[in-house]
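Here is the structure we will look at, set down as structure tokens.
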Amino acid sequence: MVKVYAPASSANMSVGFDVLGAAVTPVDGALLGDVVTVEAAETFSLNNLGRFADKLPSEPRENIVYQCWERFCQELGKQIPVAMTLEKNMPIGSGLGSSACSVVAALMAMNEHCGKPLNDTRLLALMGELEGRISGSIHYDNVAPCFLGGMQLMIEENDIISQQVPGFDEWLWVLAYPGIKVSTAEARAILPAQYRRQDCIAHGRHLAGFIHACYSRQPELAAKLMKDVIAEPYRERLLPGFRQARQAVAEIGAVASGISGSGPTLFALCDKPETAQRVADWLGKNYLQNQEGFVHICRLDTAGARVLEN
């Protein structure tokens with residue numbers, strides 16, 4: 001039996017639309033991510049468990065884990081009879097890389113079960129392909145950090161899909177999921193087809209400056225440059241209370257904040273534990289909309305997807 005855990009991730013990080021993402025893990029030790037188990041069997045089967053299992057498609061072939069198994073078998077050129085179990089701990093359409101968690105855990109578990117026939121680069125390419133079936137286009141800003149850990153910059157040149165960017169140990173990521181769903185496809189459709197020249201220049205300056213600040217170890221500068229002129233101005237209308245929440249967490253002391261992925265999760269970066277707790281308390285009282293919402297104080301998950309049992 002192989003059991004793989006794949007962590008939540010926060011894509012875009014305001015400054016890097018479709019090209020930056022970070023894997024995150026709660027500081028209290030909770031597992032914020034999906035778990036997939038693979039066991040040898042006579043025929044294929046898929047069982048769904050976990051807090052958000054009831055939100056998965058009722059038709060097994062529509063489940064992304066089934067599609068991962070099917071695509072992995074196609075890649076190897078043979079049918080691999082296994083019993084798979086998806087522990088769905090991540091809310092769907094949350095902006096926390098929910099589909100990426102399932103895809104990464106499923107493909108990594110299949111690869112481990114079969115003796116690692118695929119290298120990490122090929123496996124990551126498959127992960128991007130499968131995640132793209134849900135989001136509507138292939139992009140790696142969730143699957144890459146989820147699989148490899150840390151903060152990842154998408155390269156997609158010279159057979160390099162992504163490379164790690166150094167993060168800051170003092171940064172605490174407060175993630176607030178309000179309990180509502182935002183479709184990634186819908187959040188992409190709301191974006192303009194073309195952008196003004198000054199917005200393109202600002203975006204390039206912010207992203208280049210952010211990467212420079214990470215490598216030159218300037219956390220204050222990095223946080224200041226986490227600005228979004230590409231998606232947030234258009235997507236915030238999909239997120240009730242987002243603008244007020246951003247203003248509130250800034251007043252409390254967050255050094256940066258924005259939309260995690262395509263939302264509705266809000267992320268707020270803090271450089272002090274007491275500030276992070278105050279931000280988390282405010283968001284828990286004011287940004288959550290129902291019982292399914294949650295707030296976690298997290299750090300970067302530098303390990304990425306990992307085998308829990310083998």
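Glycine is no exception: its Cβ is also placed from the backbone N, Cα and C atoms.
In the structure as shown, the Cβ atom of Pro91 (ATP binding site) sits within 10 Å of 22 other Cβ atoms. If you look up Swiss-Prot, you'll see Pro91, Ile92, Gly93, Ser94, Gly95, Leu96, Gly97, Ser98, Ser99, Ala100, Cys101 marked as ATP binding site.
Annotation for His139 (mutagenesis position): spatial neighbours Asp18, Gly128, Glu131, Gly132, Met154, criterion Cβ-Cβ under 8 Å with sequence separation of six or more. While the structure shown retains the original residue, Swiss-Prot records the mutagenesis experiment His139 to Leu with this note: 35-fold decrease in kinase activity.
Neighbour density for His203 (mutagenesis position): within 10 A of its CB lie 18 other CB atoms from the protein chains shown. In this structure, His203 (mutagenesis position) is part of a helix by DSSP. The mutagenesis experiment His203 to Leu is recorded by Swiss-Prot, whose note states: 2-fold decrease in kinase activity but nearly no change in substrates affinity.
In this view, His206 (mutagenesis position) is surrounded by 20 other Cβ atoms within 10 Å of its Cβ, with every protein chain counted. According to Swiss-Prot, the mutagenesis experiment His206 to Gln carries the following note: 3500-fold decrease in kinase activity.
Recorded in Swiss-Prot as a mutagenesis result, Arg235 to His carries the remark: 250-fold decrease in kinase activity but no change in substrates affinity. Around Arg235 (mutagenesis position), the same-chain residues six or more apart in sequence whose CB sits under 8 Å from its CB are Ala187, Ile190, Leu191, Ile259, Ser262, Gly263, listed in sequence order. DSSP assigns Arg235 (mutagenesis position) to a helix.
Here Swiss-Prot notes a mutagenesis experiment, Arg235 to Leu, with the remark: 26200-fold decrease in catalytic efficiency.
Look at the binding-site residues Gly93, Gly95, Gly97 and count other Cβ atoms within 10 Å of each Cβ; Gly93 has the fewest. Put simply, His203 (mutagenesis position) is 21 Å from Gly95 (ATP binding site) when counted between their Cα atoms. For the pair Gly97 (ATP binding site) and His203 (mutagenesis position), the Cα-Cα distance reads 23 Å. Across the fold, the C-alpha of Gly93 (ATP binding site) and the C-alpha of His203 (mutagenesis position) stand 26 Å from each other. On a Cα basis, Pro91 (ATP binding site) lies 30 Å away from His203 (mutagenesis position). In this view, the densest Cβ surroundings among the binding-site residues Ser99, Cys101 belong to Cys101, judged by other Cβ atoms lying within 10 Å.
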